[in-house]
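A.B. asks: Pasting a structure here, questions to come.
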Amino acid sequence: MQEFYSFSPIDENGNPFPFNSLRNKVVLIVNVASHCAFTPQYKELEYLYEKYKSHGLVIVAFPCGQFGNQEFEKDKEINKFCQDKYGVTFPILHKIRCNGQKQDPVYKFLKNSVSGKSGIKMIKWNFEKFVVDRNGKVVKRFSCMTRPLELCPIIEELLNQPPEEQI
């Protein structure tokens, strides 16, 4: 099985974003969309990023138009929207697919690591969240209904543990 740090998805400019650079970080991965009822979660995601980035949190957003076609077509439009409307400073990567035959390999890995409610692996909607510990282990998955600020306890717990002692 592939490990988390072996992935190198593409950023908005078409350049690799090597997950190897995320070693010893706590990572929150979110599939996002710009025209969704959950889009205001960007505000709380940015708050988390600003609060915890100096302690080792990285948030990585993957735009996806697979759920209700609620995302811009072009990566530049997505990034401009996120920066202008929500002041987003965390990485927003290239638009992907989360499910199906053309799903991004990162999402295949995440879904195989931790299932959703009732054991369902498929991503159900925008703004599902995966928390990855400092060792690259996917430790928890949260639905779109979970607000980002509700993740503070698990983020703090993982940030307070050295890499070799992660759960």
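Here the Cβ of each residue, glycine as well, is placed from N, Cα and C on the backbone.
The following feature annotations were taken from Swiss-Prot:
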- Cys36 to Ser: Prevents oxidation of the protein (MUTAGEN)
- Cys36: active site, cysteine sulfenic acid (-SOH) intermediate (ACT_SITE)
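Help me see these features in their spatial surroundings.
C.D. replies: Sequence-distant contacts (6 or more apart, same chain, Cβ under 8 Å) of Cys36 (mutagenesis position) comprise Phe67, Gly68, Gln70, Trp125, Asn126, Phe127.
Look at Cys36 (mutagenesis position): DSSP puts it in coil.
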